[in-house]
Amino acid sequence: MYRPRARAAPEGRVRGCAVPSTVLLLLAYLAYLALGTGVFWTLEGRAAQDSSRSFQRDKWELLQNFTCLDRPALDSLIRDVVQAYKNGASLLSNTTSMGRWELVGSFFFSVSTITTIGYGNLSPNTMAARLFCIFFALVGIPLNLVVLNRLGHLMQQGVNHWASRLGGTWQDPDKARWLAGSGALLSGLLLFLLLPPLLFSHMEGWSYTEGFYFAFITLSTVGFGDYVIGMNPSQRYPLWYKNMVSLWILFGMAWLALIIKLILSQLETPGRVCSCCHHSSKEDFKSQSWRQGPDREPESHSPQQGCYPEGPMGIIQHLEPSAHAAGCGKDS
C-alpha cells in the first residue's frame, strides 16, 4: 500500500517546532555568552579590583618613601618596564630570559601566528616587521588549515584501518568502529592533553593543573598569554624544547579539530536543536530505517557501496568528496 511521504520541514526550521532553528541557535549562543560573562565577572572582578588597588597603594608608598622620585618619572619607568616585557625582557632577575627574537623564539612566534594562537605576550615593534606579519599571516593561515586538514585525514585513515582489521577479526563492524574511535580519543587525550603537562611542570615550574590549562588553551587556539613557555628567567631551556612544543601544537590541533568536528556534528544535527519539540512516530521510524521486500517482509536498509555508517567518533563515514557524491548522492 502506497503511503505518501511526510512533508519535509522548511530549511532552517526544526521539524515539529514553530521556532526557526537559526533563532534557537542564536539564542543558545547568546545565553552561553551571558553565562560566561556572569561567571568570569563574578570570579575575576573582585580580584582585579584588589590587584589594581594594591598596585596604586605600592606606587604611592614608593613615592612617599623616596621623595626624590616624582610621579611623572615613576609613570615613565613603569611604561618602560611594560615595553621591555613586550620586547622579550624579564626584569625579575639580573639577566633576561630566553631571547625571544632569537632564531628559536622567532620560529615559535611564526608558529603561534599562522596557527592563530597569538599569545599576545610578543608582537613586532618595527613597521617593516608589522607589514611582513600581515602578509605572512594572509598566506600562512590558509596553509596551516590545509596542513591540519591533511593531518586529520591521515588520522582518520589510521582509525579506519584499525576498524576494518578489528571488524574482520571479530566479525562485528559496529563494535570494531566503537573500539577504534574510543582508542583514538583516549590516545589523543594521553598524548596531547594528559602527558604534556608533566613536561611543562618540569621545564617551567608549573603545577600539573597549570600545565593542563596551558595545553588546552593552546591547542584550542584561545591563547590568552597568561602562561607561555620559555619565560622563566631562572631556567636554561634546551634547544629542542620549543621545537618539540611546536610539533605538539601542530598535531594536537589536528586531533582536537577532529573532536570539535564531532561535537559540531552532534549540535548541528536537525532535530537535536529542539528535542522537546521533536516527535517521531513508529511509522516515521519504519519509513526511515526499514524497507519492505517482495514478500512484504522488512529488510535492513544497508548502505550503498562506499557509504559507511557513522561511528562513535564521527570519523568512519568520511570519504573523499568525489566518492561520496558518486556512492551516496542518489537514492537506490
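The backbone N, Cα and C atoms fix where each Cβ goes, and this holds for glycine too.
At each noted position, the model has the original residue.
The K(+) 1 binding site feature in Swiss-Prot is assigned to THR116, ILE117, THR221, VAL222. Residues or ranges marked as K(+) 4 binding site in Swiss-Prot (evidence: similarity to another entry): THR116, THR221. Annotated K(+) 2 binding site per Swiss-Prot: ILE117, GLY118, VAL222, GLY223, in sequence order. Residues or ranges marked as K(+) 3 binding site in Swiss-Prot (evidence: similarity to another entry): GLY118, TYR119, GLY223, PHE224. For the published mutagenesis GLY88 to Ala, Swiss-Prot gives the following note: Slightly increased current conductance when compared to wild-type. Swiss-Prot documents GLY88 to Lys as a published mutagenesis change and attaches the note 7.3-fold increased current conductance when compared to wild-type. While the structure shown retains the original residue, Swiss-Prot records the mutagenesis experiment GLY88 to Glu with this note: 3.6-fold increased current conductance when compared to wild-type.
The Cβ of VAL222 (K(+) 1 binding site) has 13 other Cβ atoms within 10 Å, all protein chains considered. Using a 10 Å radius centred on the Cβ of THR116 (K(+) 1 binding site) and all shown protein chains, the other Cβ atoms total 15. The Cβ of GLY223 (K(+) 2 binding site) has 20 other Cβ atoms within 10 Å, all protein chains considered.
The record gives GLY118, TYR119, GLY223, PHE224 for K(+) 3. Within 8 Å of the mean position of their Cβ atoms, the other Cβ atoms in that chain belong to SER112, ILE117, GLY120, ASN121, ILE217, THR218, VAL222, GLY225, VAL228.
Of the chain residues outside the K(+) 1 site list THR116, ILE117, THR221, VAL222, SER112, THR115, GLY118, THR218, SER220, GLY223 have their Cβ within 8 Å of the site's Cβ mean position. Among the binding-site residues TYR119, PHE224, the residue whose Cβ has the fewest other Cβ atoms within 10 Å is PHE224. Cα spacing between ILE117 (K(+) 1 binding site) and GLY223 (K(+) 2 binding site): 5 Å, rounded to the nearest whole number. The two recorded residues, THR221 (K(+) 1 binding site) and GLY118 (K(+) 2 binding site), have Cα atoms 8 Å apart.
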